[in-house]
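*Asks:* Can you keep this structure in mind? I'll have questions shortly.
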Amino acid sequence: MSLNFLDFEQPIAELEAKIDSLTAVSRQDEKLDINIDEEVHRLREKSVELTRKIFADLGAWQVAQLARHPQRPYTLDYVRLAFDEFDELAGDRAYADDKAIVGGIARLEGRPVMIIGHQKGRETKEKIRRNFGMPAPEGYRKALRLMEMAERFNMPIITFIDTPGAYPGVGAEERGQSEAIARNLREMSRLNVPVICTVIGEGGSGGALAIGVGDKVNMLQYSTYSVISPEGCASILWKSADKAPLAAEAMGIIAPRLKELKLIDSIIPEPLGGAHRNPEAMAASLKAQLLEDLADLDVLSTDDLKNRRYQRLMSYGYA
């Protein structure tokens, strides 16, 4: 799969284009006198060095672009790479099956767990079918149904957050979008099983929070978590979405800032260039963090789990 480079990655893109051209020439004529392999190796080293330099000094807006990268791994990619025997479950048993939320039972190193996550979709038809990862009320009600099932069978719950926000359409509001989100917040705080939440891309507002109340909250290195998108904030404060980069910096949407504010527990490092550069390595790091979190939570009693979760929620907003 050819990489899709963002605007700030254009110097890297130019180097990679040269590498591809030289590689293509080498394949066409293996009898060339010049040593193309040596030049390709030199350019690859230069590309890695340049990538490292650019990614060492990313701003919040650049991180937001990475969090939305079209090739970034989604929930089902991590399910495939980090879990076994996934059995998807569908429907909220009240209205419909919302494809923007996926969930089901899987095994993590042999242990049954309940997985719930946003799913955006890749191709145009799938994006539309999954509503670009923006759940309707039935999506959140499906998520809650699966959480309650996990509680009945004493299975840990693992959620993956990646949404621009809950769907704001008229139909969603008529079917009780705000009530569905509020109910999830309340019920997740009361669950008797461990809950681990990880932001893998965009963590957009209440749409993210509705599956984001947990005992452990993690973020991938180049993910974001905020009450509104940078464009939305800029449109309100400056009446122009063009001010989105300024808004992104002001809102503190990136993982280091959120960890500093004690809103998250861990930052999971991404491969050089972002998770989309090496999904397998990213999935391995994510899996290791989940196993570590489960080991920490397994030693706690049900009362301790719930008390810690409550204290965590009550601490939000205090310096």
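Including glycine, each Cβ sits where the backbone N, Cα and C put it.
These figures come from a predicted structure and were not determined experimentally.
Pulled from Swiss-Prot, these are the listed features:
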type	residues	note
DOMAIN	35-296	domain 'CoA carboxyltransferase C-terminal'
MUTAGEN	Pro164 to Leu, Gln, Ser or Thr	Resistance to polyketide antibiotic thailandamide
MUTAGEN	Pro168 to His	Resistance to thailandamide
MUTAGEN	Ser229 to Thr	Resistance to thailandamide
*Asks:* Which of these mutagenesis positions has the least crowded Cβ, counting other Cβ atoms within 10 Å: Pro164, Pro168?
*Replies:* Pro168
*Asks:* What whole-number Å value do you get for the CA-CA distance of Ser229 (mutagenesis position) and Pro164 (mutagenesis position)?
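*Replies:* Spelling it out, the Cα of Ser229 (mutagenesis position) and the Cα of Pro164 (mutagenesis position) are 7 Å apart.
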*Asks:* Validating a neighbour-count step here. Other CB atoms within 10 A of the CB of Ser229 (mutagenesis position): how many?
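*Replies:* Its Cβ shell of radius 10 Å holds 23 other Cβ atoms.
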